[in-house]
Amino acid sequence: MPPMLSGLLARLVKLLLGRHGSALHWRAAGAATVLLVIVLLAGSYLAVLAERGAPGAQLITYPRALWWSVETATTVGYGDLYPVTLWGRLVAVVVMVAGITSFGLVTAALATWFVGREQERRGHFVRHSEKAAEEAYTRTTRALHERFDRLERMLDDNRR
């Protein structure tokens with residue numbers, strides 16, 4: 001991408017998001033992470049309640065249920081632990097959605113941070129290049145004006 005175009009895009013993104021656009025992403029990612037931890041803890045507890053006493057249930061202790069909720073939220077799903085009751089499966093759906101959403105927000109915040117850093121770097125390069133080009137243009141213009149002034153003086157001197 002040409003530097004001028006990337007600089008324009010960087011300015012456009014900064015204009016749209018403002019200075020606090022990146023902070024907004026980090027706050028959303030932080031809130032999603034806190035919510036995920038709450039869902040993991042509550043989901044583990046609810047899974048134990050839902051699964052306790054069911055035939056073939058494996059999620060009958062809190063530590064096992066907590067491990068299962070982390071597996072489920074991260075979409076690893078080893079398959080070693082799984083709910084067997086309807087209520088346990090509904091809890092699993094909530095844990096899955098919370099995990100997928102939270103990891104998506106954190107990933108988006110990280111990507112925004114990396115892209116923002118690169119855009120800022122390119123924007124600085126573009127501003128520096130534009131300033132250097134403007135200074136060169138000004139010097140060239142002044143030199144041309146001086147030459148034209150000299151030529152006009154020479155023509156005036158020759159006419160006299």
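Any Cβ shown, glycine's included, is placed from N, Cα and C.
Looking at Swiss-Prot, you'll find the mutagenesis Glu71 to Ala noted as follows: Prevents channel inactivation. Within the same chain, residues at least 6 positions away in sequence whose Cβ sits under 8 Å from that of Glu71 (mutagenesis position) are Gly77, Tyr78, Leu81.
The secondary structure of Glu71 (mutagenesis position), as reduced to three states from DSSP, is helical.
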